[in-house]
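Comments concern the structure below.
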Amino acid sequence: MDHLPIFCQLRDRDCLIVGGGDVAERKARLLLEAGARLTVNALTFIPQFTVWANEGMLTLVEGPFDETLLDSCWLAIAATDDDTVNQRVSDAAESRRIFCNVVDAPKAASFIMPSIIDRSPLMVAVSSGGTSPVLARLLREKLESLLPQHLGQVARYAGQLRARVKKQFATMGERRRFWEKFFVNDRLAQSLANADEKAVNATTERLFSEPLDHRGEVVLVGAGPGDAGLLTLKGLQQIQQADIVVYDRLVSDDIMNLVRRDADRVFVGKRAGYHCVPQEEINQILLREAQKGKRVVRLKGGDPFIFGRGGEELETLCHAGIPFSVVPGITAASGCSAYSGIPLTHRDYAQSVRLVTGHLKTGGELDWENLAAEKQTLVFYMGLNQAATIQEKLIAFGMQADMPVALVENGTSVKQRVVHGVLTQLGELAQQVESPALIIVGRVVALRDKLNWFSNH
C-alpha cells in the first residue's frame with residue numbers, strides 16, 4: 001500500500017491553494033465544502049475566485065508565491081501551470097511538515113486527492129495512487145450509479161440513533177445485528193427519501209421493538225482453490241460479516257485480506273499427515289464460539305463438502321442445535337484443471353470424472369479396479385505421499401502405462417506450477433512437487449499442450 005487513505009477534518013482550519021485557474025477552482029470547491037479557512041495565492045484569478053472572495057468565503061492574495069502563507073496552514077495544494085512554482089510550494093510545505101498536494105505530479109506530493117462519491121455523511125474515495133486517474137474516475141462513475149442518492153440521509157439518521165442503540169443494546173454483537181437490520185430496511189430508506197416523518201418513526205419503533213436473534217451461527221464458506229477472484233460473492237459477504245473466522249492453511253493471504261478487519265481470526269491449519277489442530281478440537285471451537293452468540297465463519301480452501309470434512313463439523317453443530325449454513329466454493333479439481341488447460345471431461349476422452357482422496361483412514365482401500373477403467377478422468381486430492389502407490393495400483397489393475405498425468409502445485413495462484421508426464425513416472429514426478437498439490441490422471445491431460453492459457457510452467 002503506497003498511500004494510507006485518511007479523511008481530514010479541515011473545518012475552520014487554515015489551508016492554502018497556490019494557483020488561480022480552473023484546476024485550482026476545482027480544488028478550492030472541495031476545500032470550501034469541507035469547511036476550510038481558505039487562502040488562494042496566484043498572479044491572476046478566474047472570476048469564480050472573485051465571487052467567493054466577495055462573499056467572504058476565502059481570502060485572495062495576488063502576486064507570486066509567498067511561502068510565509070504556509071506558516072499557519074494545515075494543508076496546501078499546488079495547482080499552477082508552472083512545474084517550478086509547484087515544486088517550490090511542495091518544498092516549502094515539506095520543510096514545515098505540512099501535507100501538500102501537487103496537481104498532476106504525485107511524486108512531488110505528500111498526499112493525493114482521490115475521486116470522491118459524496119453521500120454525506122457517507123463518503124467513498126477511490127484512488128489509483130496517482131498512476132491512473134482515468135481508471136479512478138471510471139470506478140467512481142460506476143459506484144455513483146450503484147449508491148442511492150438517499151444513502152446519506154440514512155447514514156445521517158443512523159447517527160441520530162447511535163445513543164439510543166448504545167443504551168438499548170448492551171453488547172457489540174447486539175448493536176451490529178440491529179444496524180444490519182436497520183440498513184437493509186428498504187421501507188425506512190424510502191421513507192427518509194420521501195421525508196415521511198410519520199413512516200420513519202413507525203418503522204424505527206418497529207425495528208427497536210423486534211427481538212434480536214441472540215443465537216450464534218456458523219457458516220461454512222468455500223474459499224476456492226487459491227485465486228481470490230474465485231471466491232463467490234456470497235462467500236465474500238459472509239467473511240465481511242463474521243465475528244470470528246476459523247481458517248486453514250489452504251486459504252490464501254489475498255482472501256484473508258478480504259475478511260472484516262475487526263473479526264477475530266483462528267488458524268487451524270491442517271495438511272495430510274500433520275494436524276495443527278485436531279478435527280475434534282476444531283469442531284469444539286466452532287460450537288463454543290457460536291454458543292457465545294457469535295457469527296462464525298469456517299473458511300476452507302476449495303469447497304467445504306468435497307474432502308473438506310465440512311459434514312463432520314456440521315454434525316457437531318446439528319447435535320447442539322446451532323444454526324448453520326453452507327456457501328459452496330470452487331473445488332480444487334475444477335479450479336486447478338481449468339487454470340492448467342486440462343478439461344476434466346471431453347467427448348472424445350472422458351465421459352466421467354472421479355474425485356478421489358489419496359489420504360485414507362488407516363486400513364482403507366480404494367476401488368482400484370473401477371478407477372483403472374477407460375474413458376474417465378481421475379483427480380486425487382492429498383495424494384502426493386501416495387503417488388507411488390497410486391501409480392502401482394492403477395497399472396496393476398489394467399490402466400495403460402502411458403496414461404498422461406499432471407501434478408498441479410499451488411493451483412490458480414501466481415505460484416502455480418504444473419509438472420506432467422505419464423503414469424509410469426507419477427511417483428518420480430511427485431518428488432518434484434510440494435503440497436498443496438493435485439494429481440490428475442487421464443487422456444484429457446494431453447490437451448494441456450494446446451489449451452494451457454494461464455501459465456507456461
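Cβ coordinates come from backbone N, Cα and C, glycine included.
If you look for the noted substitutions, you won't find them, since the model keeps the original residues.
Per Swiss-Prot, the feature active site, proton acceptor maps to Asp248; the stated evidence is experimental evidence. The secondary structure of Asp248 (active site, proton acceptor), as reduced to three states from DSSP, is coil rather than helix or strand.
Look at Swiss-Prot and you will find Lys270 tagged as active site, proton donor, backed by experimental evidence.
Remark: Thr44 (NAD(+) binding site) has Gly20, Glu62 as non-local neighbours, by Cβ distance under 8 Å and separation of at least 6 in sequence. Residues or ranges marked as NAD(+) binding site by Swiss-Prot: Asp22, Val23, Leu43, Thr44.
Using a 10 Å radius centred on the Cβ of Ile306 (S-adenosyl-L-methionine binding site) and all shown protein chains, the other Cβ atoms total 18. The S-adenosyl-L-methionine binding site annotation in Swiss-Prot covers Pro225, Gly301, Gly302, Asp303, Ile306, Thr331, Ala332, Met382, Gly411, Ala437 and is backed by experimental evidence.
Experimental mutagenesis at this site is recorded by Swiss-Prot as Ser128 to Ala, annotated: Abolishes the methyltransferase activity and increases 3 and 4-fold the dehydrogenase and ferrochelatase activities, respectively. The DSSP secondary structure for Ser128 (mutagenesis position) is coil. Cβ environment of Ser128 (mutagenesis position): Leu135, Ala136 lie under 8 Å away, each six or more residues apart in the same chain.
Under the heading of mutagenesis, Swiss-Prot lists Ser128 to Asp and annotates it as follows: Abolishes the methyltransferase activity and reduces 10 and 5-fold the dehydrogenase and ferrochelatase activities, respectively.
Under its mutagenesis entries, Swiss-Prot includes Leu250 to Ala with the note: Abolishes the dehydrogenase and ferrochelatase activities and reduces 6-fold the methyltransferase activity. Leu250 (mutagenesis position) counts 21 other C-beta atoms within 10 Å of its own C-beta, drawing on all protein chains shown.
For the mutagenesis result Lys270 to Ile, the note given in Swiss-Prot is Abolishes the methyltransferase, dehydrogenase and ferrochelatase activities.
Swiss-Prot documents Asn385 to Ala as a published mutagenesis change and attaches the note Abolishes the dehydrogenase and ferrochelatase activities and reduces 10-fold the methyltransferase activity. Mapped onto three states, the DSSP output places Asn385 (mutagenesis position) in helix.
Residue pair Gly302 (S-adenosyl-L-methionine binding site) / Leu250 (mutagenesis position) shows a Cα separation of 8 Å. Looking only at the recorded positions Val23, Leu43, Asp248, Leu250, the one with its C-alpha closest to Pro225 (S-adenosyl-L-methionine binding site) is Leu250. Mapped onto three states, the DSSP output places Pro225 (S-adenosyl-L-methionine binding site) in coil. Using a 10 Å radius centred on the Cβ of Leu43 (NAD(+) binding site) and all shown protein chains, the other Cβ atoms total 13.
Cα spacing between Leu250 (mutagenesis position) and Ala332 (S-adenosyl-L-methionine binding site): 10 Å, rounded to the nearest whole number.
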